[in-house]
Amino acid sequence: MAAEEADVDIEGDVVAAAGAQPGSGENTASVLQKDHYLDSSWRTENGLIPWTLDNTISEENRAVIEKMLLEEEYYLSKKSQPEKVWLDQKEDDKKYMKSLQKTAKIMVHSPTKPASYSVKWTIEEKELFEQGLAKFGRRWTKISKLIGSRTVLQVKSYARQYFKNKVKCGLDKETPNQKTGHNLQVKNEDKGTKAWTPSCLRGRADPNLNAVKIEKLSDDEEVDITDEVDELSSQTPQKNSSSDLLLDFPNSKMHETNQGEFITSDSQEALFSKSSRGCLQNEKQDETLSSSEITLWTEKQSNGDKKSIELNDQKFNELIKNCNKHDGRGIIVDARQLPSPEPCEIQKNLNDNEMLFHSCQMVEESHEEEELKPPEQEIEIDRNIIQEEEKQAIPEFFEGRQAKTPERYLKIRNYILDQWEICKPKYLNKTSVRPGLKNCGDVNCIGRIHTYLELIGAINFGCEQAVYNRPQTVDKVRIRDRKDAVEAYQLAQRLQSMRTRRRRVRDPWGNWCDAKDLEGQTFEHLSAEELAKRREEEKGRPVKSLKVPRPTKSSFDPFQLIPCNFFSEEKQEPFQVKVASEALLIMDLHAHVSMAEVIGLLGGRYSEVDKVVEVCAAEPCNSLSTGLQCEMDPVSQTQASETLAVRGFSVIGWYHSHPAFDPNPSLRDIDTQAKYQSYFSRGGAKFIGMIVSPYNRNNPLPYSQITCLVISEEISPDGSYRLPYKFEVQQMLEEPQWGLVFEKTRWIIEKYRLSHSSVPMDKIFRRDSDLTCLQKLLECMRKTLSKVTNCFMAEEFLTEIENLFLSNYKSNQENGVTEENCTKELLM
């Protein structure tokens with residue numbers, strides 16, 4: 001008996017018992033079993049390998065050599081990986097290993113989401129969970145606080161299995177006899193061995209890690225390997241709906257095959273939770289397999305105590321078939337993977353013929369959508385009353401929170417209803433109601449209330465954009481009693497499901513993807529030999545040269561200018577654009593002083609009723625500019641936005657200059673404008689772009705050219721960009737704020753007069769003209785002011801602007817600052 005006893009560490013490795021004698025056949029040489037180590041040609045008759053007789057090899061080198069040979073044998077011969085061989089191990093090391101084996105606890109978890117708690121759920125925790133479920137519903141945070149010893153993720157994971165088991169069993173209560181009838185009890189009368197073997201077992205083990213990976217477990221399921229036999233045995237017949245899977249192997253030997261099946265022997269006792277008993281619910285209650293109906297097959301080899309259990313009973317096979325039909329997330333075993341007297345041959349066949357893509361078979365939770373019938377008529381809601389259905393659907397406002405009160409819920413709900421009355425029958429999106437609900441809660445909270453009102457038909461009734469299908473969680477238990485309660489419960493679940501992120505699965509190549517992306521695909525499963533043969537055939541084939549024209553450097557030019565399209569009767573302007581004289585003056589001033597592109601923000605307002613965008617102010621910004629492109633400095637952009645907000649304006653657009661070429665957007669400008677439009681449209685706002693060209697060589701007039709544009713959804717014929725459309729701009733008949741324009745002019749002059757791209761304002765701006773750059777600027781400003789004020793005030797203001805420029809640029813010339821390069825650019 002002493003020679004047969006062996007200790008199993010948490011990796012499944014076999015260590016000779018401390019009581020074994022050196023001459024009893026349990027020496028180190030006997031551990032090298034013939035079927036689990038190298039081919040016979042690699043060793044001598046007595047089983048020893050020649051290199052093991054060399055005493056000069058250190059223990060470290062010996063271990064490295066063993067590992068290399070094991071890996072070579074595993075990958076080349078496709079045999080099962082053997083147990084780790086412990087050579088010349090000291091007795092104190094063995095005792096230390098034995099102590100670790102008896103106290104070790106492992107948690108089996110999904111490799112993508114490691115759980116942080118390995119203790120099984122106690123009866124008290126389960127009772128507290130049920131109390132919290134009855135009191136708080138599916139509020140996992142509150143239930144976690146009630147339990148105290150479990151995190152929110154652990155409570156959620158336990159609840160998933162709890163509801164799943166209730167759905168499988170069909171009844172909330174089940175007698176202990178019914179529960180124990182789902183387990184198969186295997187007894188060895190000679191040694192008193194008992195093993196409760198669940199009919200749904202399939203495991204995978206990694207020999208290099210102290211964790212046993214179980215396929216088809218949920219993310220937070222746990223497996224404990226412990227020696228607490230009495231405690232587990234006492235709790236087995238009691239209520240046990242936990243998702244924890246507990247394995248107990250005290251002082252036993254465990255062989256594990258390459259595919260992950262466990263072959264146990266000696267005195268071992270394995271207890272499993274009832275998470276796997278759901279696949280036996282179709283069996284009769286009194287159908288219990290006795291120990292006489294199951295034969296225990298034991299094989300003893302001369303050099304070791306290797307035992308296997310063969311389950312040959314016909315009823316057991318039928319139960320296995322029933323389990324294979326089960327589609328839950330339990331642990332599933334195939335009948336073809338049961339242990340047999342020749343485990344290595346079975347492993348080889350499985351290696352050659354089977355490729356498991358559990359993730360492709362929808363191991364992850366399915367995200368099916370449950371259709372909700374669209375409301376038949378629009379619902380009128382009393383603005384002063386909160387119905388019970390609203391409290392069930394949006395419970396966060398009725399839990400006594402300081403920030404989320406029923407009064408705040410009324411404010412949000414009634415504001416959304418008011419906005420719907422204004423924009424009816426146009427679709428009311430979530431972002432359009434956010435500006436009027438500042439300091440009323442986060443975006444998701446407002447979105448959930450909007451979704452609830454849309455689902456019940458209070459808003460967006462009859463709109464095509466209204467969506468009545470929401471992703472639904474899998475583990476939801478349906479309430480069948482009251483129809484109204486069912487509808488409210490389902491609605492609440494849809495709203496809660498919006499908080500959870502979409503689960504992903506792995507494709508056959510190991511890449512993360514959406515589960516729906518794998519639907520309708522067929523994968524070809526090839527063995528290693530077939531795959532290698534196909535690769536050799538592909539190498540032998542001549543490579544066909546694809547005659548694809550090489551793209552030239554100019555095939556895609558981000559600075560290519562795209563002419564704007566014009567709105568017509570077929571495609572009308574989405575809104576009108578009106579620009580104040582103050583904004584035109586500042587844009588002209590800013591664009592004239594630099595031969596590099598300048599940039600800034602436009603502030604104003606948008607009237608939804610009149611469909612008019614009013615550009616009231618222009619705020620210059622610092623630019624991160626090169627000779628070819630211009631981007632807005634983030635810090636300066638933030639400051640400009642705050643300046644416009646102080647004046648009561650919203651950011652409704654941006655402007656930049658094309659100093660000496662046409663005011664048409666480049667491909668880069670189109671991309672930038674499209675991104676701005678997409679961002680601001682989420683809140684229901686409008687966003688325009690303006691381009692100022694002061695020194696365009698193709699423009700015979702001294703006035704600047706200005707283009708106001710938006711980017712449409714239409715795609716160009718070659719599919720490389722979206723089409724820009726140009727607005728007809730109207731000037732607003734309001735006098736500018738003279739002092740503000742003068743201060744902006746002073747800031748612009750101080751910033752650009754010493755820059756390398758500064759324009760010499762006293763030089764001729766073009767060869768065929770007598771006007772200097774400053775005189776040209778004054779002509780542009782005079783034209784703008786002629787429509788909003790009398791000529792005397794305009795001339796007085798222009799004189800002050802001219803004196804400001806002359807004083808600054810005269811001092812520059814005295815300091816020796818020349819602008820020859822910019823002059824050449826202007827004259828060209």
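Placed from the backbone N, Cα and C atoms, the Cβ positions cover glycine too.
For His656, His658, Asp669, the entry in Swiss-Prot reads Zn(2+) binding site. Taken residue by residue with DSSP, Asp669 (mutagenesis position) is part of a helix. Here Asp669 (mutagenesis position) comes close to His656, Gly689, Ile691: these same-chain residues lie at least six apart in sequence, with C-beta atoms under 8 angstroms from its C-beta.
Secondary structure of the domain 'SANT' (116-167) per DSSP (helix as H, G, I; strand as E, B; remaining residues coil): 38 helix, 0 strand, 14 coil. Here Swiss-Prot flags 116-167 as domain 'SANT'.
The domain 'SWIRM' annotation in Swiss-Prot covers 372-470. Across the domain 'SWIRM' (372-470), DSSP assigns 48 helix, 2 strand, 49 coil.
Per DSSP, the domain 'MPN' (577-709) is made up of 40 helix, 49 strand, 44 coil. What Swiss-Prot records for 577-709 is domain 'MPN', and it gives sequence analysis as the kind of evidence.
Listed in Swiss-Prot as a mutagenesis experiment, Asp669 to Asn is described as follows: Abolishes H2A deubiquitination.
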Neighbour count (Cβ, 10 Å) for His656 (Zn(2+) binding site): 26
Residues near His658 (Zn(2+) binding site) in space but at least six apart in sequence (CB under 8 A): Glu597, Asn664, Ile691, Val692, Ser693, Asn696
